[in-house]
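Undergrad: Feature table excerpt (Swiss-Prot):
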- Unk126 to Leu: Complete loss of enzyme activity towards 3,3',5'-triiodothyronine (MUTAGEN)
- Unk126 to Cys: Retains 10% of enzyme activity towards 3,3',5'-triiodothyronine (MUTAGEN)
- Unk126: active site (ACT_SITE)
- His158 to Phe, Gln or Asn: Loss of enzyme activity (MUTAGEN)
- His174 to Asn: 100-fold increase in KM for 3,3',5'-triiodo-L-thyronine (MUTAGEN)
- His174 to Gln: 20-fold increase in KM for 3,3',5'-triiodo-L-thyronine (MUTAGEN)
- His185 to Asn: No effect on enzyme activity (MUTAGEN)
Amino acid sequence: MGLSQLWLWLKRLVIFLQVALEVATGKVLMTLFPERVKQNILAMGQKTGMTRNPRFAPDNWVPTFFSIQYFWFVLKVRWQRLEDRAEYGGLAPNCTVVRLSGQKCNVWDFIQGSRPLVLNFGSCTUPSFLLKFDQFKRLVDDFASTADFLIIYIEEAHATDGWAFKNNVDIRQHRSLQDRLRAAHLLLARSPQCPVVVDTMQNQSSQLYAALPERLYVIQEGRICYKGKPGPWNYNPEEVRAVLEKLCIPPGHMPQF
């Protein structure tokens, strides 16, 4: 084992202990002060839109916090961020992804000249991803002539056999590429109006872009010019709109100097 690999495992150990302490503390506080903890979780939910999501009542998701499933999911997300290779201003990782036909391709295959490419990572079991899906579709409509868009379907955020919410979309964790492709096909019912591909079963793009549970990026000429903060708390398609308004010149308009 090399020094860099040893250092990675040490960082993973530290994160494991941090998450374990956070979850244990949260569990104790939820037992002693259930109403206060519930109000704190609901306050966080306001930022993601969960409290405005008509599909979910608080009892569908608040009690799942600090469970063992919560622990493993949060740990996976924190560990994944150690693999982040998508730096603002740097070259975008040219990961392998899979079209819904089953054909392999790369992220860079969707870059067209100097047109910005928006990457939208998420899954059907991620409530904020679906809640804000119409916002994303409006971006596609408004900038279709000057930018390109790609949805990369990654592992489920709240799979039925993982950190599950009641009344959520019923999808189990992907055991095979076919499972992931079937899950991504469900997204087509929402008319995404842009290409949809899936991450590999090695979760390469999700890891290198630190995209779990959802995230937005903008790439131009192979470089990252916008790196959205991790979801669900900071997943914001309207930030992408502001970026595209600066990068894209509407047809028939000339820049003013």
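Using the three backbone atoms N, Cα and C, a Cβ is placed for every residue, glycine included.
Every position carries its original residue.
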Undergrad: Where His185 (mutagenesis position) and His174 (mutagenesis position) are concerned, what is their Cα separation in Å, rounded?
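TA: That separation, Cα to Cα, works out to 13 Å.
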Undergrad: Just to verify: the residue among His158, His174, His185 with the fewest other Cβ atoms within 10 Å, which of the mutagenesis positions is it?
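TA: Output over mutagenesis positions His158, His174, His185: least Cβ neighbours within 10 Å is His185.
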Undergrad: State the Cα to Cα distance, in Å, between His174 (mutagenesis position) and His158 (mutagenesis position), rounded to an integer.
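TA: Between the alpha carbons of His174 (mutagenesis position) and His158 (mutagenesis position) there are 12 Å.
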Undergrad: Round to a whole number and give the Cα-to-Cα distance in Å for the pair His158 (mutagenesis position) and Unk126 (mutagenesis position).
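TA: Between the Cα atoms of His158 (mutagenesis position) and Unk126 (mutagenesis position), the distance comes to 6 Å.
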Undergrad: With DSSP assignments reduced to helix, strand and coil, which class does His174 (mutagenesis position) get?
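TA: Where His174 (mutagenesis position) sits, the three-state DSSP reduction gives coil.
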Undergrad: When you measure from the Cβ of Unk126 (mutagenesis position), how many other Cβ atoms are you left with inside 10 Å?
TA: 24
